[in-house]
Amino acid sequence: MIPVTATLIRHRLRHLRHRIRFKSTSVSPFHLPLNHPTYLIWSANTSLGKTLVSTGIAASFLLQQPSSSATKLLYLKPIQTGFPSDSDSRFVFSKLDSLSLRRQIPISISNSVLHSSLPAAKSLGLNVEVSESGMCSLNFRDEKTVTGAPELLCKTLYAWEAAISPHLAAERENATVEDSVVLQMIEKCLKEEMECGVKSEKSDLLCLVETAGGVASPGPSGTLQCDLYRPFRLPGILVGDGRLGGISGTIAAYESLKLRGYDIAAVVFEDHGLVNEVPLTSYLRNKVPVLVLPPVPKDPSDDLIEWFVESDGVFKALKETMVLANLERLERLNGMAKLAGEVFWWPFTQHKLVHQETVTVIDSRCGENFSIYKASDNSSLSQQFDACASWWTQGPDPTFQAELAREMGYTAARFGHVMFPENVYEPALKCAELLLDGVGKGWASRVYFSDNGSTAIEIALKMAFRKFCVDHNFCEATEEEKHIVVKVIALRGSYHGDTLGAMEAQAPSPYTGFLQQPWYTGRGLFLDPPTVFLSNGSWNISLPESFSEIAPEYGTFTSRDEIFDKSRDASTLARIYSAYLSKHLQEHSGVRQSAHVGALIIEPVIHGAGGMHMVDPLFQRVLVNECRNRKIPVIFDEVFTGFWRLGVETTTELLGCKPDIACFAKLLTGGMVPLAVTLATDAVFDSFSGDSKLKALLHGHSYSAHAMGCATAAKAIQWFKDPETNHNITSQGKTLRELWDEELVQQISSHSAVQRVVVIGTLFALELKADASNSGYASLYAKSLLIMLREDGIFTRPLGNVIYLMCGPCTSPEICRRLLTKLYKRLGEFNRT
């Protein structure tokens with residue numbers, strides 16, 4: 001048993017090395033024209049005929065009458081093992097040469113090998129230099145040129161000598177290639193040919209990228225190829241298996257690709273006389289064409305030319321399917337912006353200010369990046385970093401996104417949807433256990449599930465008010481005594497959601513005005529909080545007017561850590577805060593007009609929608625203590641700030657105090673699906689206990705604790721805090737490492753265009769200097785900067801004159817550094833305008 005165990009450990013360590021290398025390699029944003037069809041050629045397993053299919057498609061495309069000099073096919077083989085004795089690009093090259101002679105249609109053909117391992121290069125008899133990665137750049141090219149003829153370009157990008165899986169070949173031949181390098185080389189080759197094709201309106205170009213082995217075969221880094229090529233999300237052709245057992249293998253391969261978000265235009269396989277196409281067509285419900293090729297001759301001496309001639313009708317049908325699918329895709333993408341403006345009612349959007357050309361068409365997402373379609377840019381796809389974290393919800397990198405997709409698929413297949421009251425099922429139970437052992441550890445004992453952050457707040461308010469009434473004996477009062485007014489104490493600038501109760505619990509703002517909410521009255525005591533920010537390289541405190549006389553004494557901090565230092569509790573400022581809060585709470589103690597402060601609700605540390613302001617944590621901590629001394633239940637609204645958004649799993653670790661009730665959503669599920677929870681103490685739960693159902697908490701949603709959301713949340717909670725999966729977790733396991741480059745942060749905070757900076761955890765925000773007319777939520781002052789950042793591949797959406805960049809808990813600091821570098825450069829241009 002010992003040798004087996006050691007082998008397994010070595011395998012796991014090697015796998016982790018591969019995975020770490022993939023995750024730490026940040027892929028530069030790509031830019032791919034879509035005006036010519038480009039397809040990935042997949043197969044359900046190795047040796048099923050991918051290269052035969054590529055050759056047949058090439059012949060059908062190039063060897064047609066009448067031929068055209070503007071017709072070109074690019075065949076890329078990114079990863080080739082067994083080279084040079086085995087070369088798929090050479091096979092396509094030689095067969096097209098023979099087929100062109102057979103059909104008497106001249107074509108220009110070339111075959112190039114760009115890089116190989118040293119053993120592979122030596123097998124070619126080449127004397128080459130070896131790079132640090134162990135790969136050699138080759139000047140290997142074979143070509144036959146015919147002027148004015150269609151053109152075939154075959155390119156092998158990376159080759160190894162051993163006829164084994166690429167990850168083993170790379171390891172054994174000491175010649176590694178990072179995933180990002182493979183993708184960048186594919187992009188470069190595709191763009192070179194496509195941009196040449198754009199110059200001629202009559203050009204006709206088809207690009208094939210043939211994978212190695214099966215759908216889930218590893219690439220040279222160990223990353224599965226279905227994950228390796230996912231950033232491009234090119235449509236695919238799946239070469240299935242016509243043999244006994246091939247139905248299962250083909251379906252498994254198809255499902256693996258669909259689960260990762262690939263589109264498959266057709267399935268094609270060799271006929272083995274088992275009629276596999278019938279059950280496959282039935283399974284695919286005619287959504288995807290299933291094409292059958294004649295049996296391939298088994299005689300090694302057969303040059304297959306007659307087989308290609310016999311298969312011509314199938315390959316023509318396949319080619320036409322590919323061309324049509326690409327046209328339909330482009331037609332849909334080109335029409336989406338216009339149609340969206342006609343049928344959508346976007347939230348937080350003045351439609352009169354949105355022009356069709358400014359609508360962002362999102363084709364897909366991979367990790368932190370959108371794939372954006374631009375019809376005006378040669379019908380191209382380009383990547384943009386989602387600096388809004390899709391409105392503050394997103395956390396996954398590409399690896400975690402695929403993991404969550406699998407978890408969601410499994411749970412949907414197992415449970416569909418089941419109702420929650422008086423029921424238990426594994427995803428909900430596991431999620432609740434993880435919540436109580438994580439963000440609720442040390443204080444919470446109950447988990448109440450709901451749909452989104454705002455509904456979680458509604459539930460929290462009901463919980464808090466009931467607890468307050470029980471503690472102050474209002475529940476047993478006479479009918480006359482029950483005519484009391486229960487309000488909240490909250491901070492100006494906080495935002496707790498769009499539902500009616502949540503809006504009542506926040507101070508007047510653009511979100512609560514008469515045009516937005518005619519019922520709004522503002523049922524609370526709303527206080528102006530002290531805020532902290534970075535400016536000119538120093539952390540400063542901004543005190544409300546009521547504290548203005550002490551501003552000079554408490555103006556700056558040496559570091560952000562000092563702001564959160566618990567030793568500040570013994571400071572003079574803490575005593576001033578306490579006296580100020582005690583005075584206001586006493587004035588609204590309920591003596592007058594039967595009004596009572598029945599709950600405290602705060603966004604801990606950061607006011608998000610209110611402008612990304614950092615509230616002095618000392619002030620919030622003192623406020624919590626003052627309310628607790630008066631038996632006023634405390635609600636933490638961690639919908640935005642929870643689950644590592646601010647660098648810790650829960651802001652209780654930053655504030656140094658705990659609530660009675662807390663709300664979580666957004667990053668709870670990694671941002672993949674809506675789900676919210678309201679956590680509460682035993683004492684809060686007990687305030688709803690009684691013999692009558694009328695004393696229970698009568699609030700719920702049809703999708704409360706939906707299995708898919710709970711399973712996704714459980715996976716996200718575990719993933720974010722595990723150092724093996726999230727390499728940003730520090731050795732203590734309680735905080736994220738610093739993601740934003742300190743020197744760049746300091747430089748930006750000192751920029752003449754910048755009023756203030758807030759940086760913590762996954763959040764970087766700045767307020768642009770602007771006069772009163774250009775400040776606030778309705779301001780369009782940042783529009784030109786927004787446009788420049790999107791040109792740089794950064795998708796951001798401002799809060800008036802506040803610009804923010806938001807990454808995920810797993811985002812590489814190198815990516816964050818690149819974002820800040822681009823922002824700093826654009827700030828200079830913005831300032832000049």
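Backbone N, Cα and C atoms are what each Cβ position is placed from, and that goes for glycine too.
Taken from Swiss-Prot, the feature ATP binding site covers 47-52, ASP97, 210-213, 270-271, 518-520, GLU545. Counted within 10 Å of its Cβ, the other Cβ atoms near ASP271 (ATP binding site) come to 15, all protein chains included. Under DSSP, ASP271 (ATP binding site) is assigned to coil, being neither helix nor strand in the three-state scheme.
For THR51, ASP88, GLU210, the entry in Swiss-Prot reads Mg(2+) binding site. For GLU210 (Mg(2+) binding site), the same-chain residues that are 6 or more apart in sequence and have a Cβ closer than 8 Å to its Cβ are LEU40, ILE41, LYS50, THR51, SER54, TYR75, LEU76, LYS77, PRO78, ASP88. DSSP assigns GLU210 (Mg(2+) binding site) to a strand segment in the three-state reduction.
Here Swiss-Prot notes a mutagenesis experiment, PHE348 to Tyr, with the remark: No important impact on the enzyme kinetic parameters. Spatially close to PHE348 (mutagenesis position) yet at least six residues away along the chain is no residue at all, judged by Cβ distances under 8 angstroms. Secondary structure at PHE348 (mutagenesis position), taken from DSSP and collapsed to helix, strand or coil, is coil.
A mutagenesis experiment is reported in Swiss-Prot for this position, SER382 to Tyr, and the note states: Reduced substrate channeling leading to slower 7,8-diamino-pelargonic acid aminotransferase + dethiobiotin synthetase activities. In the three-state DSSP classification, SER382 (mutagenesis position) falls within a strand.
DSSP assigns TRP392 ((8S)-8-amino-7-oxononanoate binding site) to a helix. Look at Swiss-Prot and you will find TRP391, TRP392, TYR495, LYS666, GLY700, ARG797 tagged as (8S)-8-amino-7-oxononanoate binding site.
Within the same chain, residues at least 6 positions away in sequence whose Cβ sits under 8 Å from that of GLY453 (pyridoxal 5'-phosphate binding site) are HIS496, GLY497, ASP637, VAL639, PHE640, CYS663, ALA665, LYS666, ALA676. In the three-state DSSP classification, GLY453 (pyridoxal 5'-phosphate binding site) falls within a helix. Taken from Swiss-Prot, the feature pyridoxal 5'-phosphate binding site applies to GLY453, SER454, ASP637, HIS701, SER702.
Following the DSSP three-state reduction, the secondary structure of ILE815 (mutagenesis position) is helix. Quoting Swiss-Prot on the mutagenesis of ILE815 to Trp: Reduced substrate channeling leading to slower 7,8-diamino-pelargonic acid aminotransferase + dethiobiotin synthetase activities.
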Distance from TRP391 ((8S)-8-amino-7-oxononanoate binding site) back to ASP271 (ATP binding site), taken between C-alpha atoms, in Å:
50
Neighbour count check, CB within 10 A, over recorded positions THR51, SER382, SER454; minimum at SER382
So of all those binding-site residues, ASP97, ALA212, SER454, which one's Cα sits nearest to TYR495 ((8S)-8-amino-7-oxononanoate binding site)?
SER454
Based on DSSP, name the secondary structure state of ASP637 (pyridoxal 5'-phosphate binding site): helix, strand or coil.
strand
If you draw a 10 Å sphere on the Cβ of TYR495 ((8S)-8-amino-7-oxononanoate binding site), how many other Cβ atoms land inside?
24
Sparsest Cβ surroundings (other CB atoms within 10 Å) among the binding-site residues LYS666, ARG797
ARG797
Under 8 Å by Cβ from SER702 (pyridoxal 5'-phosphate binding site), counting only residues of that chain that are 6 or more apart:
MET419
What span in Å does the pyridoxal 5'-phosphate site cover, taken as the longest CA to CA distance among GLY453, SER454, ASP637, HIS701, SER702?
23
